[in-house]
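Below is one structure, written out as structure tokens, with a few remarks after it.
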Amino acid sequence: MDRMKKIKRQLSMTLRGGRGIDKTNGVPEQIGLDESGGGGGSDLGEAPTRIAPGELRSVRGPLSSAPEIVHEDMKMGSDGESDQASATSSDEVQSPVRVRMRNHPPRKISTEDINKRLSLPADIRLPEGYLEKLTLNSPIFDKPLSRRLRRVSLSEIGFGKLETYIKLDKLGEGTYATVYKGKSKLTDNLVALKEIRLEHEEGAPCTAIREVSLLKDLKHANIVTLHDIIHTEKSLTLVFEYLDKDLKQYLDDCGNVINMHNVKLFLFQLLRGLAYCHRQKVLHRDLKPQNLLINERGELKLADFGLARAKSIPTKTYSNEVVTLWYRPPDILLGSTDYSTQIDMWGVGCIFYEMATGRPLFPGSTVEEQLHFIFRILGTPTEETWPGILSNEEFRTYNYPKYRAEALLSHAPRLDSDGADLLTKLLQFEGRNRISAEDARKHPFFLSLGERIHKLPDTTSIFALKEVQLQKEANIRSTSMPDSGRPAFRVVDTEF
């Protein structure tokens, strides 16, 4: 028995010293002995055991199928030879000399596995041979999914490449960008391609960078989805989901008279998407009907985040040259740069009124005229209604007449008392007095939509509820429906 222990010890020393472990693939190689017995000399105690070439073998398998070690017992005699080498053996012991490697069968990977792992659309069409390639070598399943690994995997599928998308029609053009209707080869779905020209001296416009940085982190049923980003030397292309029209075109197609039930659904979705943005500390800052996209189902989505920005603290100073004039609040018109989420709520009130009446509430062409329209309906502010207003130099300069506030119901007769109350709470002079998006969507005006609509996950459409349906418009025009049966896409404002 002492001699056997000596043999085992020497064999172990030989295995450790005979060949190092290759770590080139990130994991140790599996080492085993060949089927043949160890052919040592007659006196194993005098010399180290010699292993014939080929007896040590390394097995390197793919990461996805780590080999399983199977020990097969060999009978060895007291002279150190196996029964294969010597037919006579007086004392038999079992020793795990022979090691055979057994590979697990490759993992079967499905399209659903890839979609879930990489957060891809369910209708994605993977390139030919991609599944077979992953079956042989599947790093996205065998390693933690780092940002770099995810980027490489998406590129292999076709994301980030211009050739993945087919341009169909030119929808509009701005100072820096052109928007095209397009089609994705990956999903066969329509997309909107916002192609931003890169000036060599200036690089990408800050509005484009801002839009990308914010949208890639905003995941909500009422916010337009950014599908892809393609960066070349000459352009930056943003690939958005395609929606049929914007709210301005919807109003035009309805003869400026939207069914009041649909007004309620659109307003709720606007508030729902905006409340999510504000929870993420993002201000849109450019709300207007042209930036609210609507599809055939009636889903409304916030778009064009070119002027949006992340809000760090409520008192941060921002530019007052934001928000299209008609939807700009009076405190911003008078030069205030001290604002937070309330800047968006004034615009919501203006859009609510426009949906209910079919006309803009304050259609001024200059800042002075815009303020005049506001004060003529809501009343000229005083120290009682707007503390500190008389110390505002711009306000004193304009020297507006002393208007008395008018009842909003007289201007929007289709609103009920709850609707008028909500509109009043949105159209407050001081931002701090305006109702928040979160509180506004819980207003009694929306009671008829039921309780379940408030419990939906962020990424679920309100139309997932069977009790929520868009009603047919009485005056809808069919001119916006092309021969394909899909309504025309209204281009998002591309001016930067």
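Glycine too: its Cβ is placed from the backbone N, Cα and C atoms.
What Swiss-Prot notes for the published mutagenesis of Ser36 to Ala or Asp is this: Does not affect interaction with CCNYl1.
Mutagenesis annotation in Swiss-Prot: Ser78 to Ala, described as Increases interaction with CCNYl1; the structure shown retains the original residue.
Looking at Swiss-Prot, you'll find the mutagenesis Ser95 to Ala noted as follows: Abolishes phosphorylation by CDK5. Impairs normal dendrite development.
According to Swiss-Prot, the mutagenesis experiment Ser110 to Ala or Asp carries this note: Reduces interaction with CCNYL1.
According to Swiss-Prot, the experimentally introduced change Ser119 to Ala is described as follows: Reduces interaction with CCNYL1.
In Swiss-Prot, the entry for mutagenesis Ser153 to Asp states: Reduces interaction with CCNYL1. The structure shown retains the original residue.
The annotation that Swiss-Prot gives for the mutagenesis experiment Ser153 to Ala reads: Increases interaction with CCNYl1.
The domain 'Protein kinase' annotation in Swiss-Prot covers 165-446 and is backed by sequence analysis.
Residues annotated as ATP binding site in Swiss-Prot, with sequence analysis given as evidence: Leu171, Gly172, Glu173, Gly174, Thr175, Tyr176, Ala177, Thr178, Val179, Lys194. In the three-state DSSP reading, Val179 (ATP binding site) counts as strand.
When other Cβ atoms within 10 Å of the Cβ of Thr175 (mutagenesis position) are tallied across all protein chains shown, the result is 9. Listed in Swiss-Prot is the mutagenesis experiment Thr175 to Asp, annotated as follows: Increasse interaction with CCNYL1.
Following the DSSP three-state reduction, the secondary structure of Lys194 (mutagenesis position) is strand. Using a 10 Å Cβ-Cβ cutoff, Lys194 (mutagenesis position) registers 25 neighbours. According to Swiss-Prot, the mutagenesis experiment Lys194 to Arg carries the annotation: Does not affect interaction with CCNYl1.
Residues or ranges marked as active site, proton acceptor by Swiss-Prot on the basis of sequence analysis: Asp286. Every protein chain considered, the tally of other Cβ atoms within 10 Å of the Cβ of Asp286 (active site, proton acceptor) stands at 24.
Ser480 to Ala or Asp appears in Swiss-Prot as a mutagenesis experiment; the accompanying note says: Does not affect interaction with CCNYl1.
The binding-site residues in question are Leu171, Ala177, Val179, and the one with the fewest Cβ neighbours inside 10 Å is Leu171. The number of other CB atoms found within 10 A of the CB of Glu173 (ATP binding site), across every protein chain shown, is 14. Asp286 (active site, proton acceptor) and Ala177 (ATP binding site) are 18 Å apart (CA-CA, integer value). Per-residue confidence over the domain 'Protein kinase' (165-446) averages out at a pLDDT of 88.
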